[in-house]
Amino acid sequence: MPAGTAARAWVLVLALWGAVAGGQNITARIGEPLVLSCKGAPKKPPQQLEWKLNTGRTEAWKVLSPQGGPWDSVARILPNGSLLLPATGIVDEGTFRCRATNRRGKEVKSNYRVRVYQIPGKPEIVDPASELTASVPNKVGTCVSEGSYPAGTLSWHLDGKLLIPDGKETLVKEETRRHPETGLFTLRSELTVIPTQGGTHPTFSCSFSLGLPRRRPLNTAPIQLRVREPGPPEGIQLLVEPEGGIVAPGGTVTLTCAISAQPPPQVHWIKDGAPLPLAPSPVLLLPEVGHEDEGTYSCVATHPSHGPQESPPVSIRVTETGDEGPAEGSVGESGLGTLALALGILGGLGVVALLVGAILWRKRQPRREERKAPESQEDEEERAELNQSEEAEMPENGAGGP
């Protein structure tokens, strides 16, 4: 149940109970003392009275003793017959009854229905938008209220007037959480709107209400936002995989309609000028392609604030192995075959060049030896002549001695 409905139902039940039971509805702030008077009770002893209560602290009716007891820290009877709750809490919500006999001997009953409340801090709009775009959904912000009891409600206002969600141009997402220890509530309300074109600078605010009498709502600081006209989407592009749109029979073709626009437009597909009966999607998958899938494809993007925009067409063609144009998967194989052939030719030329070089080198070796042989013979003749001249000089030197 939404927090607002729960609060209104609580107020209605409280009013009906007071009317039917003839009791009095009491609201007390959490943590503050509360005094309930016992009607008809004498202000001074001797007194004949009885207080009993049924609250979150008890499983059934609890009768309090005028002489005091363990419950004095929670609720105790004062000398004048009134009941004091030193510090009310959520567990003190419930029914309190007093039965007293006045001086005339008449019995008087008092009934109280006690509810507690806690006023939270001032609500706040977190993550507010800096501007709004016309004709498209925009998140205005999130209104947050912390530390309330009961939960209460959050409401949005536009230019000072209550903004009622319609589920179309005005959307509100609410969330209510309760602290497991304190029992206090935290409320969050996210507002999304679709501004109209040509609008001015709208002012948004949020308010919190406990739904109790004589309690004024708490308001956030207002935020004023600028509404800008949506610009035309950029060019639409149709991507195809495999590139070129050529595929072997049984292969897969993926068509992607790429367009930069916010919010994303609806994309429909066209084949050979006729719309395809498919759900809107920016991706078209063609598995196990056959010749019946051949044709010209294009995509049409429809933006809320602009007319439809069609992409340039692409052609899908199914080719058998050996046909003109390589089939999908054969491009890499033919490329590798060509590379291997080129490497084989280069390797063969290299071997031939090595053989020719070896043959030429072998032919040049005998010529070099022939050239070296005469040179060595002349050297020997020169050496012989030198030796003869040296031998002739030696006797002459011997004859000239003493």
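Placement of Cβ uses the backbone N, Cα and C atoms for every residue, glycine included.
Nothing has been swapped: the model has the original residues at all the noted spots.
Here is what Swiss-Prot says about this protein:
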- 23-109: domain 'Ig-like V-type' (DOMAIN)
- 123-219: domain 'Ig-like C2-type 1' (DOMAIN)
- 233-315: domain 'Ig-like C2-type 2' (DOMAIN)
- Ser376 to Ala: Reduces phosphorylation. Abolishes phosphorylation and ability to reduce DNA damage; when associated with A-389 (MUTAGEN)
- Ser376 to Glu: Phosphomimetic mutant which does not lose the ability to reduce DNA damage; when associated with E-389 (MUTAGEN)
- Ser389 to Glu: Phosphomimetic mutant which does not lose the ability to reduce DNA damage; when associated with E-389 (MUTAGEN)
- Ser389 to Ala: Reduces phosphorylation. Abolishes phosphorylation and ability to reduce DNA damage; when associated with A-376 (MUTAGEN)
For this session: Mind tallying the domain 'Ig-like C2-type 2' (233-315) by DSSP state, helix then strand then coil?
Result: 3 helix, 38 strand, 42 coil
Exercise. Of the residues in the domain 'Ig-like C2-type 1' (123-219), how many are helix, strand and coil by DSSP?
Worked result: 0 helix, 53 strand, 44 coil
Problem set entry | Per-residue pLDDT averaged over the domain 'Ig-like C2-type 1' (123-219), given as an integer | 93
